[in-house]
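Inspection log for the structure reproduced underneath, given as structure tokens.
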Amino acid sequence: MTNIRKMHPLMKIMNSSFIDLPAPSNISSWWNFGSLLGACLAIQIITGLFLAMHYTADTATAFSSVTHICRDVNQGWIIRYIHANGASMFFMCLFIHVGRGMYYGSFTLSETWNIGIILLFTVMATAFMGYVLPWGQMSFWGATVITNLLSAIPYIGTSLVEWIWGGFSVDKATLTRFFAFHFILPFIITALVMVHLLFLHETGSNNPLGTTSDSDKIPFHPYYTIKDLLGLLFLLLLLMMLVLFSPDLLGDPDNYTPANPLITPPHIKPEWYFLFAYAILRSIPNKLGGVLALIMSILILAILPLLQTTKQRSMVFRPFSQIMFWTLTADLFTLTWIGGQPVEYPFVIIGQIASILYFSLILIIMPTVSLIENNMLKW
């Protein structure tokens with residue numbers, strides 16, 4: 001009798017995706033982050049669902065409903081902090097996942113890569129709207145500043161901003177619609193993840209060498225299920241250390257003050273995972289130029305396959321490309337730091353230099369270095 005997991009219509013899909021899936025035998029721990037992102041998404045949906053049971057999307061009661069969750073709901077404080085810090089874990093895994101794709105040349109799997117970029121934008125939109133919901137000072141002013149950026153669009157900008165606000169300022173209508181979108185988007189993300197995996201399983205995974213691995217495949221279970229489980233334990237350890245020892249480490253103290261349209265906080269800044277893009281936005285004096293640079297800072301990932309000039313897919317045997325990759329990583333850390341600093345000397349000029357370097361590295365320097373390495377292969 002044939003095994004039920006290979007015959008049952010539903011279990012057959014699960015089997016071909018997670019059990020009998022042929023996987024390269026040499027994929028390293030950098031390949032763990034896909035499954036960790038899946039775990040983060042599950043954690044966020046579950047904790048978010050419980051938070052939504054007690055939260056009220058109304059300007060008069062939103063802030064107090066979050067306080068009520070933390071003080072009066074059984075284990076409400078831990079659910080709230082797992083959700084808030086879970087978002088940080090989500091983005092940490094996302095950035096490493098994208099970085100892994102760049103380093104090992106996974107962007108050559110263009111369908112998977114492009115769906116991944118759409119996923120990145122969707123997750124960023126979800127996180128932004130989620131940050132508005134507690135209706136603290138930084139929630140309100142963050143929503144005001146970021147939505148206002150759309151007014152830079154010629155001709156239709158102002159109308160578009162008022163349409164998103166549902167009025168002439170960020171108010172009850174804005175909060176209600178942001179809650180609705182924040183609730184529905186994770187399910188759209190889940191659907192996109194399935195498409196992401198569908199395209200990945202069409203081609204099979206890349207591996208650290210960047211070579212074809214058809215001649216040397218192993219079943220996903222038990223090898224990579226156990227490996228992913230170990231990665232998950234490390235993720236949960238890090239998350240719970242953050243939640244139980246310093247839950248407000250990555251948050252902003254201003255968000256413990258209820259939203260007040262009459263008082264502007266001294267430094268309006270988003271959560272840490274948006275700071276690099278925020279620094280690029282601020283480094284350009286022109287509003288429309290800043291918005292375009294902000295969008296391009298992520299959208300630039302889509303043209304990576306076109307910028308590939310190397311004969312080797314992975315950076316493993318390309319030391320100069322490795323140096324450029326880690327320079328880019330350091331540049332992103334610099335941009336993240338600058339995004340959290342006030343707009344004054346010397347932070348402005350550092351931000352501008354780091355922004356120019358960011359685009360230069362991806363568009364000019366890295367493809368040029370790859371060409372030089374190609375010529376070095378002939379020597």
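Even glycines carry a Cβ here, placed using N, Cα and C.
Sequence unchanged from the original; the noted substitutions are absent.
Since the structure is predicted, the reported quantities are computational estimates derived from the model, not experimental observations.
DSSP assigns His182 (heme b b562 binding site) to a helix in the three-state reduction. The heme b b562 binding site feature in Swiss-Prot is assigned to His83, His182; the stated evidence is similarity to another entry.
Mapped onto three states, the DSSP output places His97 (variant position) in helix. Within 10 Å of the C-beta of His97 (variant position) there are 20 other C-beta atoms, taking all protein chains into account. For the natural variant His97 to Leu, the note given by Swiss-Prot reads: In strain: Isolate 1.
Annotation comment: Swiss-Prot describes His97, His196 as heme b b566 binding site. Taking all protein chains in view, 21 other C-beta atoms sit within 10 angstroms of the C-beta of His196 (heme b b566 binding site).
In sequence order, Ile298 are the residues of the chain that are 6 or more apart from Phe121 (variant position) and have a CB within less than 8 Å of its CB. Among the natural variants in Swiss-Prot is Phe121 to Ser, noted as: In strain: Isolate 3.
Under a cutoff of 8 A between CB atoms, and with a sequence separation of 6+ in the same chain, the neighbours of His201 (ubiquinone binding site) are Ser16, Ser17, Leu21. The DSSP secondary structure for His201 (ubiquinone binding site) is helix. What Swiss-Prot lists as ubiquinone binding site is His201.
Take the CB of Thr310 (variant position) and look out to 10 A: across all protein chains shown you find 20 other CB atoms. Under its natural variant entries, Swiss-Prot includes Thr310 to Ala with the note: In strain: Isolate 4.
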Validating a neighbour-count step here. Other CB atoms within 10 A of the CB of His182 (heme b b562 binding site): how many?
21
Cβ neighbour count within 10 Å of His83 (heme b b562 binding site):
21
In whole Å, note down how far the CA of Thr310 (variant position) lies from the CA of His83 (heme b b562 binding site).
41
